[in-house]
Amino acid sequence: MIKWPWKVQESAHQTALPWQEALSIPLLTCLTEQEQSKLVTLAERFLQQKRLVPLQGFELDSLRSCRIALLFCLPVLELGLEWLDGFHEVLIYPAPFVVDDEWEDDIGLVHNQRIVQSGQSWQQGPIVLNWLDIQDSFDASGFNLIIHEVAHKLDTRNGDRASGVPFIPLREVAGWEHDLHAAMNNIQEEIELVGENAASIDAYAASDPAECFAVLSEYFFSAPELFAPRFPSLWQRFCQFYQQDPLQRLHHANDTDSFSATNVH
């Protein structure tokens with residue numbers, strides 16, 4: 001029998017957090033009871049260690065907080081919560097937000113412009129999100145804002161900037177870079193053939209290695225059936241890094257559902 005961590009001594013808490021309801025999103029339904037229990041344990045610690053800061057009138061209730069924490073902890077389910085130790089706050093806008101962006105062109109001229117962002121991740125600062133895109137991250141669709149920004153945090157543990165290569169053994173770096181760049185080239189070829197809107201993988205993945213790692217991390221957890229057959233070698237590297245196999249998890253869940261359906265009387 002599974003002992004759910006949020007059910008232990010609930011009477012001791014003034015308000016028990018709604019973990020069971022928080023788990024009832026499509027992205028998390030494939031997890032086993034043991035995995036869900038472990039995920040909740042991590043998420044509870046996450047909420048104790050991190051500060052969720054609602055901005056611009058956004059209302060943050062306990063269910064929303066729990067779901068945000070669960071999504072943050074899914075990528076580190078087997079790595080451990082210490083992999084998320086590079087920040088202390090999560091800033092949450094109600095919708096995509098406008099920021100001032102400064103960049104330098106090829107001849108050294110500095111440009112300033114205002115751009116709309118869904119999220120941001122600073123190496124030694126907070127993660128910035130928006131609720132509209134967080135909600136869109138609940139489905140198993142290939143899009144997940146929180147996992148994307150977490151991937152950037154995991155990426156920067158390997159150095160001063162995001163490079164697309166997370167903290168892995170040095171002997172594996174060359175192979176990782178080879179497979180990641182091959183995936184970027186493949187995605188770019190598809191974009192040139194069918195256009196960005198018709199591409200089967202988010203075109204942002206072709207922009208640079210750091211974004212490729214972040215985007216494919218989204219697909220790894222929320223659309224493994226698209227990632228695994230297309231980039232099998234890179235898929236295995238992701239499985240080894242995250243110490244999870246979401247495709248195997250999905251197949252097991254589907255097999256269980258099929259077995260249950262055939263035994264209904």
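These residue numbers are counts, starting from 1, taken along the chain as shown.
Cβ coordinates come from backbone N, Cα and C, glycine included.
Don't expect the noted substitutions in this model, because it carries the original residues.
A quick note: this is a predicted structure, and the numbers were derived from the prediction, not measured.
Features of the protein shown, as given by Swiss-Prot:
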BINDING   HIS111, HIS148, HIS152, GLU211  Zn(2+) binding site
MUTAGEN   LEU39 to Glu  Decreases interaction with Mlc
MUTAGEN   TYR93 to Ser  Retains 45% of wild-type protease activity with L-alanine-pNA as substrate. Does not affect Mlc binding
MUTAGEN   SER141 to Ala  Decreases interaction with Mlc
MUTAGEN   SER141 to Phe  Retains 30% of wild-type protease activity with L-alanine-pNA as substrate. Shows reduced Mlc binding
MUTAGEN   ASN144 to Gln  Decreases interaction with Mlc
MUTAGEN   GLU149 to Gln  Retains 19% of wild-type protease activity with L-alanine-pNA as substrate. Does not affect Mlc binding
MUTAGEN   HIS152 to Gln  Retains 82% of wild-type protease activity with L-alanine-pNA as substrate. Decreases interaction with Mlc
Under 8 Å between C-beta atoms and at least six apart in sequence, can you list the same-chain neighbours of GLU211 (Zn(2+) binding site), or say none if there are none?
GLY164, TYR204, ALA205
Closest of the mutagenesis positions to TYR93 (mutagenesis position), Cα to Cα, picking from LEU39, SER141, ASN144, HIS152?
ASN144
Measuring Cα to Cα, how many angstrom lie between HIS152 (mutagenesis position) and ASN144 (mutagenesis position)?
13
Let me check the 10 A CB neighbour count of ASN144 (mutagenesis position). How many other CB atoms are there?
30
Do me a favour and check the Cα-Cα span between GLU149 (mutagenesis position) and LEU39 (mutagenesis position); whole Å is fine.
18
What is the interatomic distance between the Cα atoms of ASN144 (mutagenesis position) and LEU39 (mutagenesis position), given in whole Å?
17
Given the recorded positions SER141, HIS148, HIS152, the candidate whose Cβ has the fewest other Cβ atoms within 10 Å is SER141
Local backbone state of SER141 (mutagenesis position), from DSSP in three classes:
coil
